[in-house]
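Here the structure comes first, spelled out in structure tokens, and everything after it is commentary.
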Amino acid sequence: MDARGGGGRPGDSPGTTPAPGPPPPPPPPAPPQPQPPPAPPPNPTTPSHPESADEPGPRARLCSRDSACTPGAAKGGANGECGRGEPQCSPEGPARGPKVSFSCRGAASGPSAAEEAGSEEAGPAGEPRGSQASFLQRQFGALLQPGVNKFSLRMFGSQKAVEREQERVKSAGAWIIHPYSDFRFYWDFTMLLFMVGNLIIIPVGITFFKDETTAPWIVFNVVSDTFFLMDLVLNFRTGIVIEDNTEIILDPEKIKKKYLRTWFVVDFVSSIPVDYIFLIVEKGIDSEVYKTARALRIVRFTKILSLLRLLRLSRLIRYIHQWEEIFHMTYDLASAVMRICNLISMMLLLCHWDGCLQFLVPMLQDFPSDCWVSINNMVNHSWSELYSFALFKAMSHMLCIGYGRQAPESMTDIWLTMLSMIVGATCYAMFIGHATALIQSLDSSRRQYQEKYKQVEQYMSFHKLPADFRQKIHDYYEHRYQGKMFDEDSILGELNGPLREEIVNFNCRKLVASMPLFANADPNFVTAMLTKLKFEVFQPGDYIIREGTIGKKMYFIQHGVVSVLTKGNKEMKLSDGSYFGEICLLTRGRRTASVRADTYCRLYSLSVDNFNEVLEEYPMMRRAFETVAIDRLDRIGKKNSILLHKVQHDLSSGVFNNQENAIIQEIVKYDREMVQQAELGQRVGLFPPPPPPQVTSAIATLQQAVAMSFCPQVARPLVGPLALGSPRLVRRAPPGPLPPAASPGPPAASPPAAPSSPRAPRTSPYGVPGSPATRVGPALPARRLSRASRPLSASQPSLPHGVPAPSPAASARPASSSTPRLGPAPTARTAAPSPDRRDSASPGAASGLDPLDSARSRLSSNL
């Protein structure tokens with residue numbers, strides 16, 4: 001567009017501000033221009049006649065003086081026109097014509113979106129947004145605010161709280177430093193280095209060196225004093241932490257008032273450049289007068305007062321705690337190391353100061369004849385030798401082990417010696433106290449156990465207990481607490497629910513791994529049970545429960561062997577992974593047997609209220625407990641009508657599906673196997689060796705047992721890496737007639753054949769009470785069972801998916817049979833019968849064997 005065209009928009013006069021248009025692209029770099037006011041006055045070089053909004057004139061197409069034009073726009077035109085006679089600028093953005101490469105943006109147009117997002121407000125000098133200076137200013141401003149890290153999250157609670165604290169710093173004013181900011185952290189660390197240097201170097205320089213005009217000494221003093229003066233200024237802009245209510249003061253006025261009332265005087269006195277004043281005064285006085293200025297070097301000790309800033313040291317300790325959390329150090333170890341290091345460092349620092357003081361006082365007195373320096377003729381010795389003897393003298397006094405090379409003779413040395421002894425005794429007492437507290441805090445549980453056992457010993461002495469009782473009590477405490485005592489209930493009670501469950505599951509992991517009841521159950525059921533267990537220890541010969549008493553607990557065996565005793569002299573062994581005492585909890589009755597500990601037993605007990613509370617939420621597990629209880633009662637020659645009625649009701653109503661019934665039968669089968677192991681003499685000690693790898697997985701055990709129960713082709717237990725694939729071998733037998741029994745084997749292992757019956761669709765996994773349990777399986781003597789194969793072998797076949805045969809009359813059942821009253825139904829096989837298969841009815845009915853022999857023969861016939 002040229003000057004003759006009406007390219008300008010209505011109302012775009014220099015004296016008016018048009019409405020903002022679409023944001024233009026960022027212009028090329030241009031010299032910084034001052035930001036114009038919203039309504040600039042008319043240009044004095046152009047006529048200020050108004051133009052109509054409907055008649056845009058040529059002045060509407062002129063660039064404003066305040067606009068930023070590109071170099072191409074400055075090639076031609078007058079009064080701010082763009083080159084080539086075509087205005088290429090617009091107050092609202094770039095021209096919409098074809099010539100868009102030459103553009104200038106008017107001052108009336110607002111900043112672009114990129115500038116608003118990437119820059120702050122322009123400075124008073126007209127600095128454009130997005131410049132390098134603004135970027136550095138933003139980065140440095142972020143250093144003054146608390147960052148989002150582990151330390152700040154622990155201090156403020158959440159990321160949102162940290163962001164609110166950052167907004168507080170921004171709104172508090174310019175150059176306000178947060179005490180937890182990164183800048184303050186690095187600054188405090190730098191000041192710590194200067195503190196250590198001044199605490200060590202300044203006393204040595206004042207005491208043992210005469211010439212203070214050397215270049216290293218001047219550089220050290222200049223740098224130190226400069227940093228302390230800067231620290232004095234920064235303290236007026238640093239927030240103050242109120243330890244009582246954890247409030248952080250960020251108001252500049254409050255910071256100034258509080259700093260003036262506390263540490264300002266000490267910091268100001270310590271920051272005065274005394275050395276520079278001495279150097280200036282030295283040129284205006286003669287040398288004789290300057291000799292007396294040596295005594296004025298004591299003024300340098302005012303800097304020591306400024307370096308003992310306890311608040312800064314405490315702030316450093318808080319940051320060290322942050323480092324400990326980052327590097328995953330334990331709090332006890334970190335605090336112990338910090339306390340010991342601080343105490344040792346303070347004692348060494350006091351020894352250093354005392355050593356310098358031992359030489360400084362005689363030096364200020366021009367080394368009198370009775371001082372230790374003159375007596376030893378060490379006035380003209382080197383500073384290292386003088387410092388070594390002075391430090392030895394000071395440490396001898398502080399540790400109260402002597403006076404050094406000779407006893408003090410002058411009054412000054414006597415007072416210095418007494419001062420050293422007082423300081424040393426104080427440090428020694430502090431060290432003993434800290435060391436004692438450290439030792440007690442590192443092993444508080446053992447200390448608590450020792451204190452408790454001392455009370456037990458006094459109790460035994462007071463009641464004059466015999467020696468055997470005292471030994472039993474001692475053994476109990478050793479096995480129960482193992483040298484450490486703590487309130488576990490209180491510790492777990494203070495934790496939240498998820499964390500408490502994780503800890504309980506971890507503590508009881510061995511119990512869960514050894515119990516198929518837990519390993520194959522719902523994880524929620526396992527967690528609910530474990531959170532209610534109580535740990536107990538019993539010694540050999542202790543009767544855990546007695547027959548005929550009211551049961552209030554059941555027990556789970558983690559380690560140990562127990563014997564189940566009845567009045568009929570029938571005994572049954574239980575070991576790791578078993579449980580007992582659940583029968584009376586299920587029936588609300590009395591104990592049906594006594595349980596005695598054969599070894600040291602580590603058990604977990606469960607009260608009756610907690611037991612019923614958990615089982616109300618998991619009915620299948622109640623059914624599993626009831627089924628195992630019926631099987632155990634049958635093995636010791638007893639029965640419970642209440643449990644039988646409950647199980648029959650569940651079977652008839654079809655509450656549980658086939659999968660749940662199979663799991664229940666696996667639990668029953670594994671319980672029988674564990675009893676057989678204990679009866680065969682394989683007793684487990686208090687701390688048994690770890691089982692073979694193929695037995696450690698309870699899930700693999702269940703899968704292998706199920707596969708072997710339903711697959712007659714598997715002639716031996718599945719052991720090895722292929723064990724986990726065994727569920728694919730599980731097959732259901734189609735309904736059909738029961739295959740005929742195989743040819744009989746040896747008479748000792750061949751039970752009498754049970755009457756067969758036609759098969760029908762199965763409705764329950766149990767036979768009717770009183771019916772004989774018929775089993776079909778290969779014969780395997782019990783002595784051939786190895787330790788590795790017993791837990792994985794299918795000693796009791798799982799129930800097939802068919803209906804048990806109708807039960808015969810009660811009179812047809814042998815009276816002396818030890819077969820369980822609730823046994824699995826006849827098992828159907830899909831493969832052809834092998835010659836070595838035989839019916840597995842209990843031989844005890846025909847041969848009149850002892851109950852233990854009957855159980856063993858029943859085990860071999862079932863296998």
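Just so it is clear, glycine is given a Cβ too, placed from its N, Cα and C backbone atoms.
Here Swiss-Prot describes Asp225 to Asn as a published mutagenesis experiment; the accompanying note says: Abolishes surface expression and channel activity. Its Cβ taken as reference, Asp225 (mutagenesis position) is surrounded by 20 other Cβ atoms within 10 Å in the chains shown.
Experimental mutagenesis at this site is recorded by Swiss-Prot as Asp267 to Asn, annotated: Reduces surface expression and abolishes channel activity. Asp267 (mutagenesis position) falls within a helix when secondary structure is assigned with DSSP.
Quoted from Swiss-Prot, the note on the mutagenesis of Asp275 to Asn is: Reduces surface expression and abolishes channel activity.
Swiss-Prot documents Lys303 to Gln as a published mutagenesis change and attaches the note Decreases current amplitude.
The mutagenesis experiment Arg309 to Gln is recorded by Swiss-Prot, whose note states: Abolishes surface expression and channel activity.
Here Swiss-Prot describes Arg312 to Gln as a published mutagenesis experiment; the accompanying note says: Reduces surface expression and decreases current amplitude.
The note that Swiss-Prot attaches to the published mutagenesis Arg318 to Gln is: Reduces surface expression and disrupts channel closure.
Under the heading of mutagenesis, Swiss-Prot lists His321 to Gln and annotates it as follows: Abolishes pH-sensitivity.
Here Swiss-Prot describes His321 to Arg as a published mutagenesis experiment; the accompanying note says: Abolishes pH-sensitivity.
Here Swiss-Prot describes His321 to Glu as a published mutagenesis experiment; the accompanying note says: Shifts voltage dependence of activation to more positive values and abolishes pH-sensitivity.
Annotation of the published mutagenesis Tyr331 to Ala in Swiss-Prot: Disrupts channel closure; the original residue is retained in the structure shown.
For Asn380 (mutagenesis position), applying a Cβ distance below 8 Å and a minimum sequence separation of six or more within one chain yields no residues. Asn380 to Gln appears in Swiss-Prot as a mutagenesis experiment; the accompanying note says: Abolishes cell membrane localization.
Sequence-distant contacts of Arg632 (3',5'-cyclic AMP binding site), defined by Cβ-Cβ distance under 8 angstroms and a gap of at least six in the same chain, are Val564, Met572, Ile583, Asp671. The 3',5'-cyclic AMP binding site annotation in Swiss-Prot covers Gly581, Glu582, Cys584, Arg591, Thr592, Arg632.
Between the C-alpha atoms of Thr592 (3',5'-cyclic AMP binding site) and Asp267 (mutagenesis position), the distance comes to 84 Å. Under DSSP, Arg591 (3',5'-cyclic AMP binding site) is assigned to coil, being neither helix nor strand in the three-state scheme.
Summary of the 3',5'-cyclic AMP site environment: with the site residues Gly581, Glu582, Cys584, Arg591, Thr592, Arg632 set aside, the chain residues having Cβ atoms within 8 Å of the Cβ mean position are Ile545, Gly551, Met554, Phe580, Ile583, Leu585, Ala593, Ala629. Its Cβ placed at the centre, Cys584 (3',5'-cyclic AMP binding site) has 22 other Cβ atoms within 10 Å. Listed recorded positions: Asp267, Glu582. The one with the lowest count of other Cβ atoms within 10 Å of its Cβ is Asp267.
Around the Cβ of Arg591 (3',5'-cyclic AMP binding site), the number of neighbouring Cβ atoms within 10 Å comes to 17. The 3',5'-cyclic AMP-binding residues named in the record, Gly581, Glu582, Cys584, Arg591, Thr592, Arg632, extend over a maximum Cα to Cα distance of 13 Å.
The Cβ of Thr592 (3',5'-cyclic AMP binding site) has 23 other Cβ atoms within 10 Å, all protein chains considered. In sequence order, Ile544, Ile545, Gly551, Lys553, Met554, Tyr555, Arg591, Val595 are the residues of the chain that are 6 or more apart from Gly581 (3',5'-cyclic AMP binding site) and have a CB within less than 8 Å of its CB.
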